[in-house]
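A short worksheet on the structure shown next.
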Amino acid sequence: MEFPFDVDALFPERITVLDQHLRPPARRPGTTTPARVDLQQQIMTIIDELGKASAKAQNLSAPITSASRMQSNRHVVYILKDSSARPAGKGAIIGFIKVGYKKLFVLDDREAHNEVEPLCILDFYIHESVQRHGHGRELFQYMLQKERVEPHQLAIDRPSQKLLKFLNKHYNLETTVPQVNNFVIFEGFFAHQHRPPAPSLRATRHSRAAAVDPTPAAPARKLPPKRAEGDIKPYSSSDREFLKVAVEPPWPLNRAPRRATPPAHPPPRSSSLGNSPERGPLRPFVPEQELLRSLRLCPPHPTARLLLAADPGGSPAQRRRTRGTPPGLVAQSCCYSRHGGVNSSSPNTGNQDSKQGEQETKNRSASEEQALSQDGSGEKPMHTAPPQAPAPPAQSWTVGGDILNARFIRNLQERRSTRPW
C-alpha cells in the first residue's frame, strides 16, 4: 500500500509498534518541531487507510481500526513495511495487526463461565498483492515474541476464514471451544495462566508502598452465619406479633379504654395462617344477657321518664327491658292486649306481684268508702264522684323496683282505659 509521503522516513524499522499516543519513532537528528507534528498526521493517515482496506477485505460495513479509536483505547498496532520496493523512493506498507487486552466471560470444556482478561487479536490484514509470501507469518511471530504469549492463549475477535486457515496451517490451531460471544478460543486456552495487562505507574507505586510498609493488614470482618433456607417462612408467627391490632368490642362495652396486650403464647400455625398479617383472630362477642344487664344498670335520661309516663308500653327502652319477660307479661304491658285477665297462669314472681297489687287496690277502695260514710250525716249522696286512686308513689329507676314489674304496668292499665284502635 503506497502513500504520497516518504514511509521509510516515517518508519525506520521494518516492523513498527504504535500505542494509543501515535507518536512517531525516535526523531532523526536535524528534524524540527513542525516536522514532527506533520509526522504524527502522516501516521494517522496510514492507520485510517489500513483500517478501510481491512474492512473492505472482510466485507464489513465500517472499519474497526482508525486513528480516533486508537487514541481512545489502549490498543497496540504492529505495522509491517516493504523496504525493498521503492516506488519513487518512498517505500510501501504491507499490512498490520492490532492487539489489546479485554475482559471476557468465556466457557471452558465443562461449559463453566470463567472471567479472564487475555490478549485478543482485534484486526489483522495483509495486502492482497503480497499475500502467501510469508509476510503474515513474520508479522504474527514478531507480535508473539513482543507480547510473550503462545498462539493457543489468544482470543480472536470475529476471525475470517482466511485467518482460521492461517492459524491452522502455521500453528496447528484447529479445535475451538464454542462461545456465546464473538470471540474464538482454541483448545488449551485454559491450560496456562494468562498474563495480566501491563500495570500502570500508579498501581506500581501502590504495590511498592505496600511492600515497604510493615503495618499488618486489618483483620477481615466476620459475617453472621447464613440462615438455612428450610427455616425461612413466608409469614412466621413470631414476626407478625407486632402487626396485630386489637378488635374493639361493640357498644356499650367499649366505653372503658382497653389496651391491646400481646398474647403470652403465639397462636398455633393453623389459626395464625388463616388471618391477614394485619389482623389478629377475632374475639367472641358478649352474650345478649350480659348486654341487657349492662343496659339495665345504665342511669336513664330525665326525658326518658316523661316518655315512659306518657307511653309506658311503647318506649324503646321499655321494650328492651321487657324482652326477656314471659309472653303473658309482655301482653299485659301493651294497651291493646287481650290478655288483661291472665294473671294466675304463670308461676313466676310477676304474677304474684300482680295479685298483691289487686289486693292493695281493693283495700284502698274500702278505706275510702268508710271515710266518706263517716263524714256528714252518714247518708250516701245521690251522685258521688267515683273514687280516685291516690297518687302513685314516686317512680324510682332502681334495679328490681316497681317500675320494672307487672304491678306498675297493671296500675297504668287501670288508670288509662283508652285503646289505640
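Glycine residues also receive a Cβ, built from the backbone N, Cα and C atoms like all the rest.
None of the substitutions listed is reflected here, since the structure keeps the original residues.
The annotation domain 'N-acetyltransferase' is assigned in Swiss-Prot to 1-190 on the grounds of sequence analysis. Within the model, the domain 'N-acetyltransferase' (1-190) shows a mean pLDDT value of 88, rounded to a whole number.
Record note (Swiss-Prot) on the mutagenesis of LYS102 to Ala: Strong reduction in acetyltransferase activity. All chains included, 17 other C-beta atoms sit within 10 angstroms of the C-beta of LYS102 (mutagenesis position).
Quoted from Swiss-Prot, the note attached to the mutagenesis of PHE105 to Ala states: Reduced activity. PHE105 (mutagenesis position) counts 12 other C-beta atoms within 10 Å of its own C-beta, drawing on all protein chains shown.
Its Cβ taken as reference, LEU107 (mutagenesis position) is surrounded by 15 other Cβ atoms within 10 Å in the chains shown. Per Swiss-Prot, mutagenesis LEU107 to Ala is noted as: Reduced activity.
Cβ neighbours of GLU111 (mutagenesis position) (same chain, under 8 Å, six or more residues apart in sequence): none. Listed in Swiss-Prot as a mutagenesis experiment, GLU111 to Ala is described as follows: 2-fold increase in activity.
Swiss-Prot lists 124-137, 160-169 with the feature acetyl-CoA binding site, giving experimental evidence as the kind of evidence. Reduced to three states, the DSSP call for HIS127 (acetyl-CoA binding site) is coil.
ASP157 to Glu or Asn appears in Swiss-Prot as a mutagenesis experiment; the accompanying note says: Strong reduction in microtubule acetylation. Over all protein chains present, the Cβ of ASP157 (mutagenesis position) has 18 other Cβ atoms lying within 10 Å.
Under the heading of mutagenesis, Swiss-Prot lists ASN182 to Ala and annotates it as follows: Strong reduction in activity. When secondary structure is read from DSSP and collapsed to three states, ASN182 (mutagenesis position) falls in the coil class. Its own atom aside, the Cβ of ASN182 (mutagenesis position) has 9 Cβ atoms within 10 angstroms in the protein chains shown.
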Once the chains shown are all counted, how many other Cβ atoms turn up within 10 Å of the Cβ of VAL130 (acetyl-CoA binding site)? 17
If we check Cα distances from PHE124 (acetyl-CoA binding site), which of the mutagenesis positions LYS102, PHE105, LEU107, ASP157, ASN182 wins as closest? ASP157
Tell me which residues of the chain lie with their Cβ under 8 angstroms from that of HIS127 (acetyl-CoA binding site), as long as they are six or more apart in sequence? MET1, ALA53, ILE93, ILE94, GLY95
Cβ neighbours within 10 Å, counted over all protein chains: which one of the binding-site residues LEU164, LEU167 has the most? LEU167
